[in-house]
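Each remark here refers to the structure printed beneath this line.
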Amino acid sequence: MVDQATLDKLEAGFKKLQEASDCKSLLKKHLTKDVFDSIKNKKTGMGATLLDVIQSGVENLDSGVGIYAPDAESYRTFGPLFDPIIDDYHGGFKLTDKHPPKEWGDINTLVDLDPGGQFIISTRVRCGRSLQGYPFNPCLTAEQYKEMEEKVSSTLSSMEDELKGTYYPLTGMSKATQQQLIDDHFLFKEGDRFLQTANACRYWPTGRGIFHNDAKTFLVWVNEEDHLRIISMQKGGDLKTVYKRLVTAVDNIESKLPFSHDDRFGFLTFCPTNLGTTMRASVHIQLPKLAKDRKVLEDIASKFNLQVRGTRGEHTESEGGVYDISNKRRLGLTEYQAVREMQDGILEMIKMEKAAA
């Protein structure tokens, strides 16, 4: 059973959400009294409670979603809350739906999105992975962080050819290395307030680190928001090359480290928005005519299931007219379909930009 102190915090949090009339999060929308009462006393095998799930959304009433999964089991234990939120966010994922098996597809059908180099500054494809047998951030101990870092860094040190590189632990990092990684926009900072309040930043910087290849086109973040964020990126719009590099890397890592996978939700992640393929294919792009009004840009993008963010990602503004545009759907479709959705949408948006007066 859940202890009284936690229950009191849960009741107070529920009341706060109910009274926050300007809160538009999916948490507030779907955490009804019935749902709340049905799961407030539950606990996972690793000790996670509903408070671990909702505390970030209770603290940050401006959250879009407002919940995180403290461990893999939470998706089932707190299903009455996760299920409707996942269905809502991913544009329809019913209780009977299942995420399809991994399918990278025919890489040769992908193209360079902007061969003339007029619009796209860079292209990036990333996916998140969790290591089997470990909980997610809020439930990890300092020892587990170290153990995971050891497993991952030794796996990455065996990367070959284009993927060969160096692992830089955040613990004890020299100022010079730190500055270089900041200049390259590679260094992740301790989490923002959404992650902080989800308890995703405990024992920082223990167990956290960054691996990148010599060409700086392949990158792995270790124990940031997810256990692993595997990233392929480069300047320009050559999506085919970027995607192919990611596929090679993920398959390579997966052959050595078992990932946390669920028959219904696909690959499991800390945030329910990333479930399934966990894949986010994005471009940094300038579309000055379409972007005269960000709202218009967002409306156009959403027609293609694309999402617009500021230059430096979520919760940021555009700098110099550069936007980050990516696929929104990650669940209920294959990796190939997700990357195709981004490709086809961006090609259409470039066409519209060229045609605009």
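Every residue, even glycine, has its Cβ placed from backbone N, Cα and C.
Heads up, this one's the original sequence, none of the swaps are in it.
What Swiss-Prot records for 9-91 is domain 'Phosphagen kinase N-terminal', and it gives sequence analysis as the kind of evidence.
Swiss-Prot lists GLY64, VAL65, GLY66, ILE67, TYR68, GLU225, CYS271, GLU314 with the feature substrate binding site. Of all Cβ atoms in the shown protein chains, 12 besides its own fall within 10 Å of the Cβ of GLU314 (mutagenesis position).
The domain 'Phosphagen kinase C-terminal' annotation in Swiss-Prot covers 119-356.
Summarising the annotation, Swiss-Prot assigns ATP binding site to 122-126, HIS185, ARG229, 280-284, 309-314. Contacts of SER282 (ATP binding site) defined by a Cβ separation under 8 A and a same-chain sequence distance of 6+ are given as THR123, ARG124, VAL125, ASP324, ILE325, SER326, ASN327, MET342, in order along the sequence.
Around the Cβ of GLU225 (mutagenesis position), a 10 Å sphere holds 22 further Cβ atoms from the protein chains shown. Under the DSSP three-state reduction, GLU225 (mutagenesis position) is assigned to coil, being neither helix nor strand. Per Swiss-Prot, mutagenesis GLU225 to Asp or Gln is noted as: Reduces catalytic activity by 99.7%.
According to Swiss-Prot, the mutagenesis experiment GLU225 to Ala carries this note: Reduces catalytic activity by 99.9%.
In three-state terms derived from DSSP, CYS271 (mutagenesis position) belongs to neither a helical nor a strand segment and is classed as coil. Here Swiss-Prot notes a mutagenesis experiment, CYS271 to Ala, Asp, Asn or Ser, with the remark: Decreases affinity for phosphoarginine and ADP and reduces catalytic activity by 99%.
In Swiss-Prot, a published mutagenesis experiment is listed as ARG312 to Gly, annotated Reduces catalytic activity by 20%; when associated with V-314; D-315; A-317 and V-319. Taking the Cβ of ARG312 (mutagenesis position) as centre and 10 Å as the limit, one finds 14 other Cβ atoms among all the protein chains shown. In the three-state DSSP scheme, ARG312 (mutagenesis position) is classed as coil.
Swiss-Prot documents GLU314 to Asp as a published mutagenesis change and attaches the note Reduces catalytic activity by 98.3%.
Looking at Swiss-Prot, the entry for mutagenesis of GLU314 to Val says: Reduces catalytic activity by 20%; when associated with G-312; D-315; A-317 and V-319.
Quoted from Swiss-Prot, the note on the mutagenesis of GLU314 to Gln is: Reduces catalytic activity by 99.7%. Reduces catalytic activity by 99.8%; when associated with Q-225.
Experimental mutagenesis is annotated in Swiss-Prot for HIS315 to Asp, with the remark: Reduces catalytic activity by 20%; when associated with G-312; V-314; A-317 and V-319.
Under its mutagenesis entries, Swiss-Prot includes GLU317 to Ala with the note: Reduces catalytic activity by 20%; when associated with G-312; V-314; D-315 and V-319. Listed in sequence order, GLY310, THR311 are the same-chain residues six or more apart from GLU317 (mutagenesis position) with CB atoms under 8 A from its CB.
GLU319 (mutagenesis position) carries a strand DSSP state (E or B). According to Swiss-Prot, the mutagenesis experiment GLU319 to Val carries this note: Reduces catalytic activity by 20%; when associated with G-312; V-314; D-315 and A-317.
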Among VAL65, ILE67, VAL125, CYS271 [recorded positions], residue with fewest other Cβ within 10 Å: VAL65
Which recorded positions sit within 10 Å of GLU319 (mutagenesis position) - Cα, from VAL65, GLY66, TYR68, ARG309, ARG312: ARG312
Other residues, Cβ within 8 Å of GLY64, VAL65, GLY66, ILE67, TYR68, GLU225, CYS271, GLU314 Cβ centroid (substrate site): SER56, GLY57, SER63, PHE194, ALA198, PRO272, THR273
DSSP-derived class (H/G/I helix, E/B strand, else coil) of SER122 (ATP binding site): strand
Of ARG229, ARG309 (the binding-site residues), the residue whose Cβ has the fewest other Cβ atoms within 10 Å: ARG309
C-beta crowding around GLU319 (mutagenesis position), within 10 angstroms: 11
Distance in Å spanning the most remote Cα pair of GLY64, VAL65, GLY66, ILE67, TYR68, GLU225, CYS271, GLU314, given for substrate: 17
